[in-house]
Amino acid sequence: MRMHNKIQLLSVLNTHLVAYPTPMNLNYSWNGGSLAGMMLASQMLTGILLAMHYVGHVDYAFASVQHLMTDVPSGMILRYAHANGASLFFIVVYLHVLRGMYYGSGAQPREIVWISGVVILLVMIITAFIGYVLPWGQMSFWGATVITSLATAIPVVGKHIMYWLWGGFSVDNPTLNRFYSFHYTLPFILAGLSVFHIAALHQYGSTNPLGVNSQSSLISFGSYFGAKDLVGALFLALVFSILVFFYPDLLGHPDNLIPANPYSTPQHIVPEWYFLWVYAILRSIPNKAMGVLAIGLVFASLFAMPFIGLGGGKFRIITEWLYWTFLADVLLLTWLGGNEITPITSFVGQCCTAYLFFYLLVCQPLVGYLETQFAHGTQTN
């Protein structure tokens with residue numbers, strides 16, 4: 001008798017990771033889930049090791065990071081593995097989300113899969129932001145000041161929330177301690193949400209490029225797609241190694257190599273690159289409250305996508321074309337978010353933001369509905 005039949009936990013793992021029936025026509029764009037899980041495990045491991053050397057105090061935080069880099073054996077590799085691992089984690093998850101949008105992977109009956117995925121993305125963003133503050137560099141400090149002050153846009157309770165986040169009347173030691181605590185805790189919540197995400201997916205099974213719910217063309221995941229995922233994992237490990245060992249500061253900001261100074265504001269305050277598209281939307285709207293509302297509306301639209309969209313754009317020509325314009329729009333917003341505000345970048349940012357909402361709130365439901373009606377009319381004739 002096999003061991004996994006004797007031990008319940010091994011039986012569950014075998015059912016969901018080895019014997020799980022998978023459509024045989026999946027391509028490499030379906031590697032995102034396993035690669036994201038690999039990066040989450042890497043981030044948790046390196047984060048726990050970094051926490052052993054980090055000091056959560058405004059007077060020692062920056063020095064403790066420098067001590068880790070110079071005095072701890074392999075400390076530099078550990079720090080850069082965590083920093084660049086966050087970037088690769090977001091790249092993998094963004095590609096995973098974009099694949100889901102393209103193929104309509106969140107369409108009914110898989111709404112819970114999509115919604116739980118958006119929740120995971122939100123928790124990732126919060127975790128990464130508060131982690132960016134911990135080195136207590138110049139950009140960390142001022143980024144925390146700018147982003148936490150957005151809470152004042154909330155009517156009535158906004159200032160109270162901001163002061164609670166700060167733990168006082170400015171970003172200081174209580175803020176750093178709270179962020180350190182949250183940053184250590186949230187990855188474990190992410191792991192739990194990931195398990196729920198997988199469980200929701202396995203309830204109805206994986207989608208496929210054709211969008212056909214077939215129960216006949218299925219093969220076990222472990223024997224075949226495990227090897228395919230291994231190829232993706234090796235490629236990701238190669239990119240990861242190149243970043244860590246050859247270009248460790250490529251995706252970072254040089255101002256964060258300077259200790260935080262509350263009396264000197266950086267010329268251009270920017271978050272990490274994977275938040276730049278959100279930052280560009282926020283900057284394109286002059287009113288703070290409306291900017292925060294716009295960000296909330298973006299994520300509300302993502303939550304509502306299984307209900308307002310009518311499947312992916314793989315076989316819908318207009319939807320597919322609009323999808324690629326949406327992707328170009330997000331990339332342009334990312335570029336704009338990393339540049340200083342000028343009349344031209346401000347105008348282009350407003351145009352890109354307007355198109356983003358036009359795509360999410362108008363194109364998704366309307367064009368999908370019109371294409372469906374046209375297809376039904378063609379079949380009837």
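Cβ from N, Cα, C; glycine included.
The noted changes are left out; the structure has the residues it started with.
What Swiss-Prot records for HIS82, HIS183 is heme b b562 binding site, and it gives similarity to another entry as the kind of evidence. Its Cβ placed at the centre, HIS82 (heme b b562 binding site) has 19 other Cβ atoms within 10 Å. In this structure, HIS82 (heme b b562 binding site) is part of a helix by DSSP.
Sequence annotations record features per position, and here Swiss-Prot assigns heme b b566 binding site to HIS96, HIS197 based on similarity to another entry. HIS197 (heme b b566 binding site) carries a helical DSSP state (H, G or I).
Annotated ubiquinone binding site per Swiss-Prot: HIS202, in sequence order.
One natural variant catalogued in Swiss-Prot, ILE317 to Thr, is accompanied by this note: In strain: CC-1373. Neighbour list (ILE317 (variant position), Cβ cut-off 8 Å, at least 6 residues apart, same chain): empty.
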Should one count Cβ atoms within 10 Å of each candidate's Cβ, the binding-site residues HIS183, HIS202 would be headed by HIS183
Listed in sequence order, the residues of the same chain lying six or more positions from HIS96 (heme b b566 binding site) whose CB sits under 8 Å from its CB are GLY32, GLY33, ALA36, GLY117
Rounded to a whole number of Å, the separation of the Cα atoms of HIS202 (ubiquinone binding site) and HIS183 (heme b b562 binding site) comes to 29
